[in-house]
Amino acid sequence: MIVKRGDVYFADLSPVVGSEQGGVRPVLVIQNDIGNRFSPTAIVAAITAQIQKAKLPTHVEIDAKRYGFERDSVILLEQIRTIDKQRLTDKITHLDDEMMDKVDEALQISLALIDF
């Protein structure tokens, strides 16, 4: 399986503990493409369609029509994890550079790499 940074797949994130995002849901691959090429794992961020959640600076909204989603959704950059690529199933879409710039900014905030 060839996985690229910016790809969105369905993945089964179960089992979970506490407030972790779980179940079969879309995830965004945020790992660099060298890691994606050589590692059996991928670093991903969970995506939810629960857009009424509190808007955090670590959230990036996805327009369903523009990116081929069934519903408007939110990328949760505070919900990142490393998963085996075997958890990835169907590819949904690939996010463009404009969207990935927003993801990068939210990720930097999540990891305290920039002041907020």
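Note: Cβ is positioned from N, Cα and C throughout, glycine not excepted.
Unsubstituted: the structure retains its original residues.
Quoted from Swiss-Prot for the published mutagenesis F10 to A: Remains toxic in E.coli. Long-range neighbours of F10 (mutagenesis position) (same chain, six or more residues apart, CB within less than 8 Å of its CB): V24, R25, P26, V27, L88, T89, D90, I92.
Same-chain residues at least 6 positions away in sequence with a Cβ under 8 Å from that of S19 (mutagenesis position) are not found in this chain. In Swiss-Prot, a mutagenesis experiment is listed as S19 to A, annotated with the note Partially toxic in E.coli.
Just so you know, the Cβ of Q21 (mutagenesis position) picks up 18 other Cβ atoms within 10 Å once every protein chain is counted. Looking at Swiss-Prot, you'll find the mutagenesis Q21 to A noted as follows: Not toxic in E.coli.
In Swiss-Prot, the entry for mutagenesis N32 to A states: Not toxic in E.coli. The structure shown retains the original residue. In three-state terms derived from DSSP, N32 (mutagenesis position) belongs to neither a helical nor a strand segment and is classed as coil. Taking the Cβ of N32 (mutagenesis position) as centre and 10 Å as the limit, one finds 12 other Cβ atoms among all the protein chains shown.
Around the Cβ of S73 (mutagenesis position), the same chain contributes P26, I47, T48, A49, I51, E61, I62, A64, each under 8 angstroms and 6 or more positions distant in sequence. Record note (Swiss-Prot), mutagenesis S73 to A: Not toxic in E.coli, 100-fold decreased RNA-binding. The unchanged residue is displayed.
Looking at Q21 (mutagenesis position) and N32 (mutagenesis position), their Cα atoms lie 22 Å from each other.
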